[in-house]
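Trainee: Pasting a structure below so you can have a look.
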Amino acid sequence: MGCIMSQEDEAAKRRSKKIDRLLKEDGENSMRTIKLLLLGAGESGKSTILKQMRIIHDVGYTTEERKVFRGVVYGNIILSLNAIIHAMEQLKISFTTLDHESDARKLLMFSTTGEEDELPEELVVLMKSVWSDSGIQKALERSREYQLNDSAGYYLSQLDRICAPNYIPTQDDILRTRIKTTGIVETQFVYKDRLFLVFDVGGQRSERKKWIHCFEDVTALIFCVALSEYDMVLVEDCQTNRMRESLKLFDSICNNKWFVETSIILFLNKKDLFEEKIVRSPLTHCFPEYTGANNYEEASAYIQQQFEDMNKRTTGEKNQEIYTQFTCATDTNNIRFVFDAVTDIIIRDNLRTCGLY
């Protein structure tokens, strides 16, 4: 372990020195630094993309850092199970056995959040018992009708592995953890001989007033939209359609005076969840006027057009382009491929702004 840790530390030191060198050089050549904002409504996948940047372009997560996420994974599972249990009454779904119903009541009263380093054995037994009930799984399938983390099904289907002694979260486990972003989270990395300063800002309504402090000298912004949330409502008010809220927010961002010269990339995220959902939940939940087929190709193209139509930016007589990518933030290979293409766009637009392209 000592050898592994020293190699990880050495890699981190080398990257840190390279970042320090580029920061020093940046005083002479500002084009070497790319300031990138991640914007979007809450739960659109911004924080997951930021984690991917660390995995792809930095040292990733050491064994010790992965252990720290154990409590977060446990907490996410317990919150998800509690949410499903509470939703069953609202959805009029019954437990299949009285024992499972009794265990569910015990689980709700258990005095832990799960954010400890180990799960009590009694809690593990209750969680597995409750998850085995077909009523719980029916309620999970109807998660659009209440508030539930996207990761719930992923974690619950792997309870045996996650609840095993000495469990250490995998990279995929970490990518799916849900921690509400408050304030501004920054990460730095070097890619294609550029220093990237990436800022993830909270997406909930209460957090958006903090965005203004990031607007100065922005090279590019990535606006994230969760495709799969077209039939869901906001956590904040339980009435407003989430995609309608994202459209309104995107309108205010892409046509903002701060971003007239800024490269804007639209990430239509959670395409995997959208592809599963669209065949059983029509797009008319969000767009009553939609007359196309409820399949991935037509429905995703329609959503893309709705967002791109919001763009009113012009420079002189020329419309400023929006660059759209369909993404799955939990798929490292997809994000690696997409970010490579996006980086070329950002560098090209930055050179053009400086009159060098």
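Every residue, even glycine, has its Cβ placed from backbone N, Cα and C.
Substitutions noted, but not modelled.
Below are the features listed in Swiss-Prot for this protein:
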type	residues	note
DOMAIN	32-357	domain 'G-alpha'
BINDING	40-47, 175-181, 200-204, 269-272, A329	GTP binding site
BINDING	S47, T181	Mg(2+) binding site
MUTAGEN	G202 to D	In it143ts; temperature sensitive mutant. 70 percent of embryonic lethality. In 31 percent of EMS blastomeres, loss of nuclear rotation resulting in the transversal localization of the mitotic spindle
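Describe the structural context of these features.
Mentor: A C-beta separation below 8 Å, combined with a sequence spacing of at least six in one chain, links A329 (GTP binding site) to G45, T48, I49, Q52, L175, C224, F267, N269, K270, I335.
T181 (Mg(2+) binding site) falls within neither a helix nor a strand when secondary structure is assigned with DSSP, and so counts as coil.
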Trainee: For G40 (GTP binding site), which of the three DSSP-derived states applies: helix, strand, or coil?
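Mentor: Going by the DSSP assignment, G40 (GTP binding site) falls within a strand, counted as strand.
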Trainee: To the nearest Å, how far is the Cα of S44 (GTP binding site) from the Cα of T181 (Mg(2+) binding site)?
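Mentor: S44 (GTP binding site) and T181 (Mg(2+) binding site) have their Cα atoms 11 Å apart.
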Trainee: How many Å separate the Cα atoms of G40 (GTP binding site) and S47 (Mg(2+) binding site)?
Mentor: 10
Trainee: Once the DSSP letters are reduced so that anything not helix or strand counts as coil, what is L175 (GTP binding site)?
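Mentor: In the DSSP reduction, L175 (GTP binding site) maps to helix.
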Trainee: Per 10 Å Cβ neighbour count, which of the binding-site residues S47, T181 ranks highest?
Mentor: S47
